[in-house]
Structure formats: structure tokens, C-alpha cells
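Here's the structure, in C-alpha cells; my notes come after.
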Amino acid sequence: MARGKIQIKRIENQTNRQVTYSKRRNGLFKKAHELTVLCDARVSIIMFSSSNKLHEYISPNTTTKEIVDLYQTISDVDVWATQYERMQETKRKLLETNRNLRTQIKQRLGECLDELDIQELRRLEDEMENTFKLVRERKFKSLGNQIETTKKKNKSQQDIQKNLIHELELRAEDPHYGLVDNGGDYDSVLGYQIEGSRAYALRFHQNHHHYYPNHGLHAPSASDIITFHLLE
């Protein structure tokens, strides 16, 4: 029984389509290689799958560029002409844009104004005024920030100065430094400035021989003070 003719149409199943593509691609490359070996032909095949994956075959001892150049020479068709024209058009547009920008910069510097009519001059004037307004607003904002920063610094310095003055006033009223309580054991230290730059620490030491009869406390006396040399 003769085999029925296979209908050529798109394979809907993606997996089957990919398998068929791989098999037929390998078969095509095999035939191209046979043509190269058997017939001394130069063959170049460029293929893209449905997922845009590139596959290509090129005969040994040649390149794709050589094949394309040979095709252009024999067929008298410039493959790169269209691409070159596009590149030239892009270059022309970029040069035109560059010239316009240079002209606008010069006009904002007061140059190239003779070629402008009254409407263009008014439009340029409005643009410059808006620019000046934005610059002034930014300048005032920057100055305001600097003023606020300076005020905060001055306030901090004033607070430090007030604290120092307050401390000096306290020391002027009482040359002794503050008595430090030492957890209820009555051993305390006084800072005392005497004899120029010499500093001494005076420590009260509990003396059990001095006793307050009414309160059950020992009273400090001269013998309870111990002097330690601190600085010289």
C-alpha cells in the first residue's frame, strides 16, 4: 500500500514543532556538508528558530562575509546600501540637532540675535525671565538654609557660653567643688584649688570618736580630713 502524502502545515504543538525543527535542521546541514565535499561547493546557511535562536552552517575554508561579498559581486546587489542610507540619515539628523542646540546656547548668551524676528525675540525673552526666576528662587532657598544653619550654630554656642558662665558664677560663690556622696559611707571628696596651680583632694573620713548624741551620728573634725596631692 502506498504511503499517503504528508500535508505540509504549521505544527501546533510547541514540543513537536521544536523536535521537527531540530531533526530537519540537522538533515539540512548534513546535505550542505555533502554538497561541499562531493561537489566542491561553498555553502552558507543561516537559520533562526521560532524562539530567535541562531543556527548556521558555513563550508570549511570560507566565512559568511566572503559568501555575502561574493553574492553582491555576482548578483550586482548591494546588501549594505539600505543600512548605509539609514546611518547617513541618522547622522544628518544628529548634526542638525547639534546645530540647533549650539544656536540656542549662543542666543541665551546674547549672540546670533539678528536672525530672530520679533516673535522669536519675545519668546526668548520669556524663556530667559523664567530661567532667572528659577535661579533667584534657588538662590534665596540656599541663603535661607545657610541662615538657619548659622542660627542653630549660634544657639548652640550661646548655650555653651551660658553653661560656662553659670559654672564660673557657682565657683566664684564657693571655691570648693561639689561634695560627692559616696553611697552613705560618708567618705566624700572635695576638689580644692590652693597654692597657684597646685590642686589637692580633701577626703572626709568617718571618725568614730566624734559622735552626735542626739542623732547617733559621728561628726567630722579636722582629723577626719585626709589630703591627697593631685596636680602640680
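Each residue, glycine too, has its Cβ placed from N, Cα and C.
Feature annotations, courtesy of Swiss-Prot:
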type	residues	note
DOMAIN	3-57	domain 'MADS-box'
VARIANT	N61 to D	In strain: cv. Corsacalla-1
VARIANT	T73 to S	In strain: cv. Li-8
DOMAIN	84-174	domain 'K-box'
VARIANT	E115 to K	In strain: cv. Chi-1 and cv. Gr-3
VARIANT	K151 to M	In strain: cv. Kent
VARIANT	N154 to S	In strain: cv. Kas-1
VARIANT	D159 to N	In strain: cv. Li-8
VARIANT	D159 to G	In strain: cv. Kent
VARIANT	N163 to D	In strain: cv. Li-8
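This view paints the features noted in Swiss-Prot onto the structure.
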residue: N61; record: variant position; DSSP (3 states): coil
residue: T73; record: variant position; DSSP (3 states): helix
residue: E115; record: variant position; DSSP (3 states): coil
residue: K151; record: variant position; DSSP (3 states): helix
residue: D159; record: variant position; DSSP (3 states): helix
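Nearest Cα neighbour of K151 (variant position) among the listed variant positions (N61, T73, D159, N163): D159. Taking a C-beta cut-off of under 8 Å and a sequence gap of six or more, E115 (variant position) has no contacts in its own chain.
Sorting each residue of the domain 'K-box' (84-174) by its DSSP state yields 81 helix, 0 strand, 10 coil. Counting every protein chain shown, 8 other Cβ atoms lie within 10 Å of the Cβ of N61 (variant position).
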